[in-house]
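Enquirer: From Swiss-Prot, here are the annotated features:
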{"type": "DOMAIN", "residues": "104-165", "note": "domain 'J'"}
{"type": "DOMAIN", "residues": "197-541", "note": "domain 'SEC63 1'"}
{"type": "DOMAIN", "residues": "637-714", "note": "domain 'SEC63 2'"}
{"type": "MUTAGEN", "residues": "HIS132 to Gln", "note": "Reduces cotranslational translocation of APLN precursor/preproapelin"}
Amino acid sequence: MAGQQFQYDDSGNTFFYFLTSFVGLIVIPATYYLWPRDQNAEQIRLKNIRKVYGRCMWYRLRLLKPQPNIIPTVKKIVLLAGWALFLFLAYKVSKTDREYQEYNPYEVLNLDPGATVAEIKKQYRLLSLKYHPDKGGDEVMFMRIAKAYAALTDEESRKNWEEFGNPDGPQATSFGIALPAWIVDQKNSILVLLVYGLAFMVILPVVVGSWWYRSIRYSGDQILIRTTQIYTYFVYKTRNMDMKRLIMVLAGASEFDPQYNKDATSRPTDNILIPQLIREIGSINLKKNEPPLTCPYSLKARVLLLSHLARMKIPETLEEDQQFMLKKCPALLQEMVNVICQLIVMARNREEREFRAPTLASLENCMKLSQMAVQGLQQFKSPLLQLPHIEEDNLRRVSNHKKYKIKTIQDLVSLKESDRHTLLHFLEDEKYEEVMAVLGSFPYVTMDIKSQVLDDEDSNNITVGSLVTVLVKLTRQTMAEVFEKEQSICAAEEQPAEDGQGETNKNRTKGGWQQKSKGPKKTAKSKKKKPLKKKPTPVLLPQSKQQKQKQANGVVGNEAAVKEDEEEVSDKGSDSEEEETNRDSQSEKDDGSDRDSDREQDEKQNKDDEAEWQELQQSIQRKERALLETKSKITHPVYSLYFPEEKQEWWWLYIADRKEQTLISMPYHVCTLKDTEEVELKFPAPGKPGNYQYTVFLRSDSYMGLDQIKPLKLEVHEAKPVPENHPQWDTAIEGDEDQEDSEGFEDSFEEEEEEEEDDD
């Protein structure tokens with residue numbers, strides 16, 4: 001058996017393979033993730049949306065932000081140097097000699113495989129004359145030629161070559177280790193051990209420990225754990241939080257505390273500027289002593305948020321702090337929504353009366369505060385202030401107009417172009433076009449709702465205690481798209497009909513957001529009563545004439561009766577025959593109708609089965625898509641005049657009972673709605689049968705006044721009784737019966753054998 005030898009690389013050839021692979025594993029992923037993206041694409045995108053978003057704060061900050069030219073250049077230089085090193089090593093590896101080469105005697109003698117013995121001898125003579133040492137040839141080459149000649153002519157050498165790959169028989173196998181020899185040299189052992197100890201015992205633990213202690217302070221949504229604890233405590237303490245209390249709790253987040261977040265700053269000038277803003281804002285509940293809500297950082301964050309909602313001008317030194325605080329608000333409010341939902345679930349699972357769940361109003365106030373923070377508006381301000389060039393002074397002209405009383409954005413969109421231009425006459429043409437462009441970019445989302453019980457035979461039958469699944473299909477369009485469709489419909493209806501009916505333009509369809517016009521009320525005077533038609537009264541005859549008429553009628557009636565009896569006797573035979581034929585035809589018709597009804601029932605059942613199968617396949621595909629797909633959270637940019645960061649349109653979808661003010665299903669944060677999105681909301685059915693009225697809410701986290709509400713009716717039935725006898729449960733009994741039958745058969749067979757033996 002061949003021996004084995006392990007040797008370190010003295011020449012460095014094997015080490016180049018290892019080094020090339022190592023550099024390639026670093027350079028290729030680093031190029032994919034760290035290569036600077038094209039800056040021109042972002043500039044082109046900003047240029048295309050300038051008409052709509054040009055006045056937004058985040059857009060102006062993006063343009064004013066200095067372009068980081070040095071960092072992309074440094075990244076490119078480092079990556080190009082890495083690729084140069086990788087290519088150099090690859091070239092070096094391609095030029096190095098192979099460590100292991102298969103021995104081929106034909107190649108040594110410069111012959112083709114399969115040459116004859118005569119050709120081998122002839123070639124050997126020529127090469128031996130050329131490389132013989134006595135004639136000044138190469139001794140090493142001559143030895144190789146002699147060895148190759150022996151491998152092809154000597155039977156034993158040829159056999160060794162065919163079996164072991166070498167004419168001399170099995171050789172020792174050497175394995176090269178891809179490390180240079182100086183690493184294992186005894187002279188360098190102390191230095192190598194020092195480097196290994198420094199790398200694995202000092203640097204690696206420090207890096208891993210610092211990363212661990214830094215990441216353990218944050219949750220999965222990059223929110224400080226301490227912030228979540230603060231929100232949980234105050235939400236549990238205050239069951240019903242109004243907007244003022246909610247702002248206080250929001251400002252108490254540790255993200256605004258310089259002790260826990262290095263990005264949060266505290267300046268000496270805050271002691272002068274913050275009290276000035278407090279005097280301008282008014283009362284902000286400074287008397288309560290509730291740390292950390294009364295800490296300086298929390299007070300500063302609260303004042304900056306209130307000044308933002310009031311659209312107040314603040315000193316330049318506080319603008320940067322305000323922008324930092326506003327960027328954190330959407331994520332913090334989402335965390336507060338999660339905390340409220342967790343407390344509601346805990347209250348449902350516990351039967352303790354002392355543990356009270358937060359109210360639905362607290363949850364909805366969190367969502368409203370997110371809209372307010374993004375748009376920079378107070379709670380009861382008009383949603384029209386989200387539009388450009390519409391201020392408090394201009395708003396009065398719009399909302400208090402004699403003819404058009406516009407309160408919401410939908411009311412403004414539903415107007416005709418001429419009426420809208422008349423209403424906004426105080427705007428110049430350029431400003432009016434900008435307002436219309438912004439108004440057309442606002443989202444309009446429709447909801448299609450379907451409730452069912454999945455994994456059940458009758459999915460449409462909702463029973464007590466079942467898990468109800470409400471499938472909501474969201475379709476997003478812009479206000480401009482919907483309005484253009486309605487304008488085209490109205491224009492088509494206004495055209496005169498060809499048949500001359502000119503009243504078709506009276507019944508015009510209106511959009512989903514348009515208010516239904518109430519017709520004129522009918523007064524009592526306008527109602528005209530139709531005259532009642534009088535029935536003709538019969539003419540009364542004298543009594544003597546009536547008796548004579550009755551007698552005459554009686555005589556005539558007797559004669560007619562006799563004639564009718566004779567006709568009946570003559571027609572009895574023909575009537576009986578007709579009745580028999582009618583019975584036969586009627587029975588045939590009944591049989592045909594029964595077959596048709598059975599066929600229709602079978603077709604209907606097959607269609608129902610196909611529909612159920614398709615729904616099942618669609619639900620399976622939907623679940624697989626939800627598990628495998630990773631949709632981007634970049635949907636559509638939000639138009640916000642005073643928000644410092646580009647924000648995407650996200651929504652909250654949930655089901656609630658408005659009458660009982662309870663939350664039915666947990667809010668689902670829709671972050672991937674670009675055009676259409678399907679969302680499943682699941683909740684347990686009520687414990688008692690009956691009809692229930694719920695409401696499906698779709699709330700934006702960025703826009704005010706664009707929430708959608710749709711009713712949901714549920715008819716809950718009694719739960720089906722558990723079947724006591726089922727065919728699947730009879731398998732054990734059938735098995736016992738089969739076993740008894742087999743045993744009886746064996747007993748009878750044994751008795752027959754015994755009788756035959758007795759006869760013998």
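Quick reminder: no glycine exception, Cβ is built from N, Cα and C everywhere.
Every position carries its original residue.
Are these features on the surface or tucked inside, and what touches them?
Expert: Broken down with DSSP, the domain 'J' (104-165) shows 47 helix, 0 strand, 15 coil.
A simple way to gauge crowding: the CB of HIS132 (mutagenesis position) has 15 other CB atoms within 10 angstroms, across all the protein chains here.
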Enquirer: Using DSSP, break the domain 'SEC63 2' (637-714) down into helix, strand and coil residues and give each count.
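Expert: Grouping H, G, I as helix and E, B as strand yields 0 helix, 45 strand, 33 coil.
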Enquirer: As a test of reading the model: what is the averaged pLDDT for the domain 'SEC63 1' (197-541)?
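Expert: So the average pLDDT across the domain 'SEC63 1' (197-541) works out to 84.
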